[in-house]
Amino acid sequence: MNQYHIYEAIGHGKCSTVYKGRKKKTIEYFACKSVDKSRKNKVLQEVRILHSLNHPNVLKFYAWYETSAHMWLVLEYCVGGDLRTLLQQDCKLPEESIYGLAYDLVIALQYLHSKGIIYCDLKPSNILLDENGHIKLCDFGLSRKLDDISKSPSTGKRGTPYYMAPELYEDGGIHSFASDLWALGCVLYECYTGRPPFVAREFTQLVKSIHSDPTPPLPGNASRSFVNLIESLLIKDPAQRIQWADLCGHAFWKSKINLVQLPTQPAFDDMIGINTKPCLSERNGDRPNKTPPKYREKDRKGGSKQNENSIQGSKGHETPIKGTPGGSKAQAKLPSRATEEKHGGRPAANRQVNILRLSRIAKANLQKENEKENYRRPLPNSNENCAEVKIDNTDMELDFDENNDDEGPDESEGTENTSCAQEERVMSHNENHRRQRVVSSNVPDENSSANETPTLGEARDCHEDQSEPMDMSAAPPSASPQLKTHRGRETSGVAVNHDSSKAPTSLTDVFWHISDLSVRPVMPSRKSDKEAVHSLSFETPQPSDFSKKGKQELEPLNNRIITVLSGSSSGLSEKQNLIRYLETLSTNADAANILTNGPIMLVLVKVLRLSKTPAFRVQIASLIGLLIRHSTSIEDDLANSGILDSLTNGLRDKHEKVRRFSMAALGELLFYISTQNEHKDFKPPESPSKETRSASGWQVSNALISLVSSVLRKGEDDLTQVYALRTIENICSQGAYWATRFSSQDLISNLCYIYKATGKQESMRQTAGSCLVRLARFNPPCIQTVVEKLSLKEIASSFVKGSAREQQVCLNLLNMAMIGSHTFTSFGRHLVTLTEEKNLFPSLLSIIEQGTEVLRGKALLFVAFLCKNSRRWLTNFFCNARFLPVVDRLAKEKDSYLQQCLEAFVNVIASIIPGMLDTITNDIQQLMTGRRHGPVSPLNSRAPVKTNAHLFPVVLHLLGSSSFKNKMVTPQVLRQLANLTKLVEASFQGRDDFRVTLLQVLECITGDAPLVTQNGEIIIREILPSLAAIYNGNKDGDARFLCLKIWFDSLTILLTECTEIEQQISEDLKSISNSHFLPLYPALIQDEDPIPAYAQKLLVMLVEFDYIKISNLLRHNTVSQCFEFLLGDLSSANVNNVKLCLALASAPEMESKLLSQLKVVRRIGNLLEFVNAKDMEDFLEPTLSLCRAFLLRSLGNKKGLSSNYTKEPTLLSEASFTFEVDPQECIRDIADFGSNIGLFLHFAGLDDDTSIAVADIASECVVLLLKAASREATTGFLTNLPKITPILDSWRRRKSTELHLLVLKRVLHCLGYACKQYLSQAMILSISGHDVSKINAIVSEMKNSDAAGLNSIASLVAMELQRLPR
């Protein structure tokens, strides 16, 4: 998988996560599916099927890989997501949109069927969409080949109930073409209506609805062909359901679907044949049906009469049926078969559905998953109907395999398995997961008896045994053992409920996850021997019947059992058969309670003590263990039976198998005793040897504890040690009392030896590690002993190489060592050994990126502990380019435990920074005084680090992370950085590199608006002045640019984004702008690009917001510099140049004489032409405003302008421009604008709403120019009469606004004034008579205008036009 870059998670399953990935050095994207290795068989099955498929509507499979903890599938990446998400967003789709989906689905299904593959899991979440909206079928984990179905039709009863066909709930029902087509009908129905056709929150109600209720009609105006298609797909009888030939030729399809050759379905044909035989037997209490039914009878209300716990195709039609008036035959008045099936009614053939049995099987399989983590842990809602399954969502998948008892190795015992349970919560059908798969791969089960030699694989079989051959249609006994709610055990340090609303305060608040205390049965499951039951000489009720019998009813049976067990007349064979029968009873919780708390258990204890036959003692010990395992309550009376002594003696037996099963049974009993939690407020005894008396009848001596612990000594049988390890693991999960009793030096040494032993199976080593974790958790001083026996380097090495479960154990041990570091005499000696494990960092990064939620969270905590204990680790993690992006992506995860770990991690790392900055500051001060030199020791060196300045880049990297930035930047940190900016003004070894990093850090901070606004006072008073000092005399261009950019970013945010600036901050801002920035401006403007552009923009902003006065600017002789850009290449000009010149030209403090001396009017006109030619819209208004400012200055002194000038045109009035003009204040080269009057008129003609402001300024410039340079302006104006016509004509085209009218009035005034000047100065110009006539016509119309003032001006202009020579 190191060929791929792994990005964010795009989908989640129960034991899988799908990531977006990219192949390295390419732009090819893939979906990389990571599956827990415990699902290896299922993954390989999916790979085999995907490898054989190649179709545009089937998800492409590229490769698969196996890593130490996961299986990886590299699949096609579909950007459109899945259909389920689409329906959640849009609720439902129109028929025309469904058509394309349906067409692709039919093509894809037909392709699969042509390859002999039944999909078995068609539902919206398995239908992906590509960028073009075409569908892709995915997830073939449940798919089956026709050949496999023919060989074993009864297996594979798994699926999503909402989309399963009715026949799949029936005895003998199998997957087929027909069941896939039913699912297709459900999907299309859901696309149109927004919900599946049959909906219920409880499994039993859902199955009844699917099997009995007619298909709900489609709402709205669905086409007849679409309605017919849905009805044909949702016919309940698979034999009558639409088939491929009819489906391909259906009227719904606009383009033809070609029918391909399909393989035969022998198993399906057999199922149909069986269901149509003339006589069937019904298994409902083993009562035969004499006649084959055709239809179900309706009662008087029209409802069908049926057993609550089973649904049948019909009742016998030749036998009078209860509830039928007069007992008449049922079929006479019923509708025809075709009529019912047309409406998706009931199946015609005789089929039986035992709903309660199916529900109980599904519930049992769900509980088995739960028990892997929650054995003997009370579960919520325990008083609800134990056979009912709540269906949380339409995508929930259930397992209906009754033989799923020992479906594979225990999650801790498989040589290749890893604990899928570690990434799950307490079986609450986690709604954050898209898939809720509760199935796992099956392995063949073999019957075994206790006197056969068990293999280590048998010891792994620790799931609940639910294979009893009972009729589940009877009243429901407990489907699997569930404890009564015991008094809550000690929960010190247990993070069970990860409430994301409560923020963690420290790492220890989120240290533990519920999976850290997962417990499992010690006793392996035993397969019931059905033959043994039949060979007994007395009646043997089924477990469900046994549990219903009263005490008096059971007494004769108990006496017979006791007689056989204790009587000398009974042969060994009969006793062994009886034991096998009792094993069958033990799998029922109610029956196990009766046997455990009754006389039979007392006899079993006695027989175990007295029997001399090893094989029989093995069976007795096994039976005792099974009874205790499955019992939910054990009375204290059993404590007086000597059961502990008997099992203890068995543990001392010389026969290996007796010791094995005695240990397993003793382990179950000790664990039960530990759950009675009477040591809630336990405090360790003064002496470890001091006995602690229990309030209950159970007394567990220290000698017994020592005996169990001694089993782990070197040389003992591996299986016996497995049972002892499970015992210790389970008991130590119950709190400090029990953990302290087991915390002996010898036990810890033995556990460490087993954990390190290379010859032991991985699962055994993991259990030993789990025991060490629990001992150290509830008895913290133990961790020091563990680390002395098991070095941190060895634990880290196991973490690198181990499976997911071992990695969780290693992380817990490492984290506890970090927490207890203060108890070690020299923890640094231990910690430095971790640096020798070169693969530690890559493994941690891989876990944080791709591991389960629990492992990710714990890995983050470990990184935090490492960095907290030694700052050397900071650079390893946070200066790595991959680490922080991975951490940032975790913020998108929904898992509450992971989010709390992430928050605690961020808080801890952020809390390290202030102390680190203080240390760096002290080191630099010592470097400056010569008391310390700069070289840095490497990470793996044992020598003390000479300086910490090399850690400073960590701050920069953290600021680039969205997770850390806001947590890190506090007033304290900012003041520390401000202090460092003062220090770097002086010289010291390594200063230049450190200074650039410091400036980059400040740049990151000042680029964030909230941080700047919250800390404006510190930035303005303490940081910005120091930056001005750093700029001065700095030879590094990058450093100089960063200084200015920090100024620019900070002030831009403060000036533009702060609604109100405090008065004191405003005064400070004004002060530093004039005292620090303005003196630098001449140097800034001469610096290398892009520094001048930033400096100009900042200066303009400060001038506009009145923080810098023009008078202050003038003192620094910067005027000529500001206008220099006009003399150079105009293409290099920026808008801030123009704005700055505009500010200067508009300021009253500016002397016109200075502007006149610059002689830049012609260059300003050239700039206007350049702006127009290049269509530079952002330059247009400032450039025109600059022209206007120069024109205004040319007309008189500054005071006169402000008091007498008005925007209303007065050129034709008697009193126009009556104020005095000071020749010294005029712009001498103002007449150069005369060549630009055509441009002014062009811009004045822009009359759309977005350009009216430009037209306003341009028309004003024309008015001012005619007065300032009358002759030149008149010449330009009259030679551009064609440009005047459209301006005046706009009066006709649009409704005039106030500003538009002002522009028209100005142009009319200019026209009249120019005519006057032409005549008065006897100018010789060639004027087009045609243009004059057109203008005259428009002006004549304006004389009749009702717009205010326009008609009077038009009259005056008309008179002047008449005077022009023709």
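Each Cβ is built from the backbone N, Cα and C atoms, and glycine gets one as well.
Taking the Cβ of Ile10 (ATP binding site) as centre and 10 Å as the limit, one finds 17 other Cβ atoms among all the protein chains shown. DSSP classifies Ile10 (ATP binding site) as strand under the three-state reduction. Marked as ATP binding site by Swiss-Prot on the basis of sequence analysis: Ile10, Gly11, His12, Gly13, Lys14, Cys15, Ser16, Thr17, Val18, Lys33.
Under 8 Å, Cβ to Cβ, and six or more positions away along its own chain, Lys33 (mutagenesis position) finds Ser16, Thr17, Val18, Tyr19, Trp72, Leu73, Val74, Leu75. The mutagenesis experiment Lys33 to Trp is recorded by Swiss-Prot, whose note states: Able to rescue the seedling lethality of disrupted plants, but later retarded development, and cytokinesis defects observed in flowers.
For Asp121 (mutagenesis position), applying a Cβ distance below 8 Å and a minimum sequence separation of six or more within one chain yields Asp139, Phe140, Gly141, Leu142, Ser143, Gly159, Thr160, Tyr163, Ala183, Glu397. Under mutagenesis, Swiss-Prot gives Asp121 to Ala with this note: Able to rescue the seedling lethality of disrupted plants, but later retarded development, and cytokinesis defects observed in flowers.
The secondary structure of Asp121 (mutagenesis position), as reduced to three states from DSSP, is coil rather than helix or strand. Look at Swiss-Prot and you will find Asp121 tagged as active site, proton acceptor, backed by sequence analysis.
Summarising the environment of Ser16 (ATP binding site), the number of other Cβ atoms within 10 Å of its Cβ, over all protein chains shown, is 24. Across Ile10, Gly11, His12, Gly13, Lys14, Cys15, Ser16, Thr17, Val18, Lys33, which the record gives as binding ATP, the greatest C-alpha separation is 14 Å.
For His12 (ATP binding site), the number of other Cβ atoms no farther than 10 Å from its own Cβ, over all displayed protein chains, is 19. All chains included, 22 other C-beta atoms sit within 10 angstroms of the C-beta of Lys14 (ATP binding site). Of all Cβ atoms in the protein chains displayed, 21 besides its own lie within 10 Å of the Cβ of Val18 (ATP binding site).
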